[in-house]
Amino acid sequence: MDQNLSGLDCLSEPDEKRWPDGKRKRKNSQCMGKSGMSGDSLVSLPSAGYIPSYLDKDEPCVVCSDKATGYHYRCITCEGCKGFFRRTIQKNLHPSYSCKYDGCCIIDKITRNQCQLCRFKKCIAVGMAMDLVLDDSKRVAKRKLIEENRQRRRKEEMIKTLQQRPEPSSEEWELIRIVTEAHRSTNAQGSHWKQRRKFLPEDIGQSPMASMPDGDKVDLEAFSEFTKIITPAITRVVDFAKKLPMFSELTCEDQIILLKGCCMEIMSLRAAVRYDPDSETLTLSGEMAVKREQLKNGGLGVVSDAIFDLGRSLAAFNLDDTEVALLQAVLLMSSDRTGLICTDKIEKCQETYLLAFEHYINHRKHNIPHFWPKLLMKVTDLRMIGACHASRFLHMKVECPTELFPPLFLEVFEDQEV
């Protein structure tokens, strides 16, 4: 090693030397021949790669004067010299390097591949540190450590972000309390719905079937059973709305439009959160457990599929009473319902509920990634269910006997925009 490095002092020697036959030896040595052409290309092509901000524009490599790419092994070098130095140390190649011209070749970006010994000696001379080159095991360990640190920083940033998310203010907590209580006092059977539900008999559907225009059949017996619970279900939605702050301040006309628009959406939500994966049923109005086909044949058709699918997806969210209540408030205060007068006021009301809702979600700290935007997508799903039901209702009204429709059911769902 010391022998190979003994010629370092001649790197700065300017004198030209002669061969024994008197011919001059050029400083830009051509001593490598074909055997030295491996490695970098003779001229490094310009690269559009990343250049650190601490480098000056076009700062040269201290070894070969090519364009530097960063601080490598304690020196500012190009990628070629960095790789050459690393390979030399990792594979312990320097003891085998030799120079045909007494170790005095000038190294630049054109000649750097022509003499490995002189290039390596210059790397050492300018200060490149051999001890900073890692062997394979150390390199793997370093990469593992870097990845572990990266994961740790991500986790710390996530925790910091969660801690920085605002939670409800005192005014919002009061609003949340009122909305939650409004839901609990108007939600049939409350948390005891599983114990108190009754399953619709599986043999229901033996009565004559009325044909629907879209090819589906309406089981009149099932339809009759559903209409028995629809009036109290609608009444509970109305009672919920009346208990909400800001709703009573709206005009009577706007209140009616909002209630008609959201009624099916809120009833669908209340049914969906009572989806039971074990029995594959929804519990309607807190008392009647029905299967998908029963609800479908009872008049809802494809709307039944949408409500059941919503129930299955909501099961993963593990919503509490407050989250269900705030979802209902957001659905109620939809300023895009046709015919509204005070749209700006209603929009501000919805924004107030949405902000309190978001802050409450921050407080709950769910483990589901992007919980808040995913939950808001359920509002869109419920709006679609409401629109599909409005279309379905027109068919039901034509095909089913009028006497089967409760007056409140007709009052709420007639004249809805499809």
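We count from 1, first residue shown onward.
The backbone N, Cα and C atoms fix where each Cβ goes, glycine too.
What Swiss-Prot lists as domain 'NR LBD' is 171-415.
For the mutagenesis experiment V133 to D, the note given by Swiss-Prot reads: In TR-alpha V; severe reduction in DNA binding and transcriptional activation. For V133 (mutagenesis position), applying a Cβ distance below 8 Å and a minimum sequence separation of six or more within one chain yields Y73, F85, R86, I89, Q90.
Experimental mutagenesis is annotated in Swiss-Prot for N149 to D, with the remark: In TR-alpha VII; abolishes DNA binding and reduces transcriptional activation. In sequence order, no residues are near N149 (mutagenesis position), counting only same-chain partners six or more apart with C-beta under 8 A.
The mutagenesis experiment R392 to C is recorded by Swiss-Prot, whose note states: In TR-alpha II; 3-fold reduction in triiodothyronine (T3)-binding activity. The secondary structure of R392 (mutagenesis position), as reduced to three states from DSSP, is helical. Over all protein chains present, the Cβ of R392 (mutagenesis position) has 22 other Cβ atoms lying within 10 Å.
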Q: Summarise the model's confidence over the domain 'NR LBD' (171-415) as a mean pLDDT value.
A: 88
